[in-house]
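**Student:** Shown below is the structure under consideration.
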Amino acid sequence: MPLCLKINKKHGEQTRRILIENNLLNKDYKITSEGNYLYLPIKDVDEDILKSILNIEFELVDKELEEKKIIKKPSFREIISKKYRKEIDEGLISLSYDVVGDLVILQISDEVDEKIRKEIGELAYKLIPCKGVFRRKSEVKGEFRVRELEHLAGENRTLTIHKENGYRLWVDIAKVYFSPRLGGERARIMKKVSLNDVVVDMFAGVGPFSIACKNAKKIYAIDINPHAIELLKKNIKLNKLEHKIIPILSDVREVDVKGNRVIMNLPKFAHKFIDKALDIVEEGGVIHYYTIGKDFDKAIKLFEKKCDCEVLEKRIVKSYAPREYILALDFKINKK
């Protein structure tokens, strides 16, 4: 039985639109009604996220609903996996891609002929709901953590609005670092933040972690990229958080702030900033540390050398390279 949102009928259309906007409506089942109530099938989502986007009374229930009869068309991945099997097997074309707002970013090697790159871009444009398609021309690089992109199909623009976890974000995929694959990680942090927390987001970018911490008392959002801070300010206004989030354009090493919850989302270089994080965090506070590695041991030893701490939680966020992962560790700092 699908998970359903039980609401009063009078809120039906508005609620349906909000669920669609946030990609939470389960389209495999039909919406049904009984008496004064509607039952809207939804995807698995935390109740707190629903409360943050729906200003109405609701109940989460499991209910038998009629399945939609859908004639399934071949997906983008299915088509390219057949048409370009050789290039995929050689590691030149990846079946994975990112969706940021209404833009798609593919992973296709420079070694693939331009004509084929364009063909794949057009396929993505037709089969993935989007307005524009790009491919990565480089890895993330430089002080601002951005990558070169090549336009393949659709609209040739890089600015978009991305929606996740009940909030919206302006993102320019050519000028700032942003990973939609960390949406689940941001939802995890969102649940941990309390009303009295003072959060310091050391590498804030356009503010996805800062805005996820919206229930905190105060959030310092720091970044060295002026384009990121410009969009962060727009995102603060877009999500009506002017009274909570303080944007700071600076190298974090030059900023003098304190907090009881520190976010270090800079996996490749976070180890270089541990001393600064320990300077920022209050004793008894928590550091959310992101790094790249084969296991958790190296990160734990780094912290244990510098302070009295305990690991509250550790998890693999996603694969980074063969036998390497983006790792998340939550450290409670008992004494510095």
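Glycine is no exception: its Cβ is also placed from the backbone N, Cα and C atoms.
Original residues only: the substitutions mentioned are not part of this model.
Pasting the feature list from Swiss-Prot:
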{"type": "MUTAGEN", "residues": "Tyr177 to Ala", "note": "20-fold decrease in methyltransferase activity. Reduced affinity for tRNA"}
{"type": "BINDING", "residues": "Arg186, Asp223, Ile224, Asp251, Val252, Asn265", "note": "S-adenosyl-L-methionine binding site"}
{"type": "MUTAGEN", "residues": "Gly207 to Ala", "note": "33-fold decrease in methyltransferase activity and reduced affinity for tRNA; when associated with A-205"}
{"type": "MUTAGEN", "residues": "Asn225 to Ala", "note": "20-fold decrease in methyltransferase activity"}
{"type": "MUTAGEN", "residues": "Pro226 to Ala", "note": "16-fold decrease in methyltransferase activity"}
{"type": "MUTAGEN", "residues": "Asn265 to His", "note": "3-fold decrease in methyltransferase activity"}
{"type": "MUTAGEN", "residues": "Pro267 to Ala", "note": "1000-fold decrease in methyltransferase activity. No change in affinity for tRNA"}
**Student:** List nothing but the largest Cα to Cα distance in Å, as a whole number, among the residues Arg186, Asp223, Ile224, Asp251, Val252, Asn265 that the record says bind S-adenosyl-L-methionine.
**Tutor:** 23
**Student:** When the Cα-Cα distance from Val252 (S-adenosyl-L-methionine binding site) is computed for each of the mutagenesis positions Gly207, Asn225, Pro267, which gives the smallest value?
**Tutor:** Asn225
**Student:** Here are the mutagenesis positions: Gly207, Pro226, Pro267. Which has the lowest count of other Cβ atoms within 10 Å?
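**Tutor:** Comparing Cβ neighbours within 10 Å for the mutagenesis positions Gly207, Pro226, Pro267, Pro226 has the fewest.
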**Student:** Using a Cβ-Cβ cut-off under 8 angstroms and a sequence gap of six or more, which residues of the chain neighbour Asn265 (mutagenesis position)?
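**Tutor:** Long-range Cβ contacts: Leu182, Asp201, Met202, Phe203, Gly205, Phe209, His288, Tyr290.
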**Student:** Could you tell me which of these binding-site residues, Ile224, Val252, has the fewest other Cβ atoms within 10 Å of its Cβ?
**Tutor:** Ile224
**Student:** With every protein chain in view, how many other Cβ atoms are within 10 Å of the Cβ of Tyr177 (mutagenesis position)?
**Tutor:** 20
**Student:** Around Asp223 (S-adenosyl-L-methionine binding site), how many other CB atoms lie within 10 A of its CB?
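**Tutor:** Summing over all protein chains shown, Asp223 (S-adenosyl-L-methionine binding site) has 28 other Cβ atoms within 10 Å.
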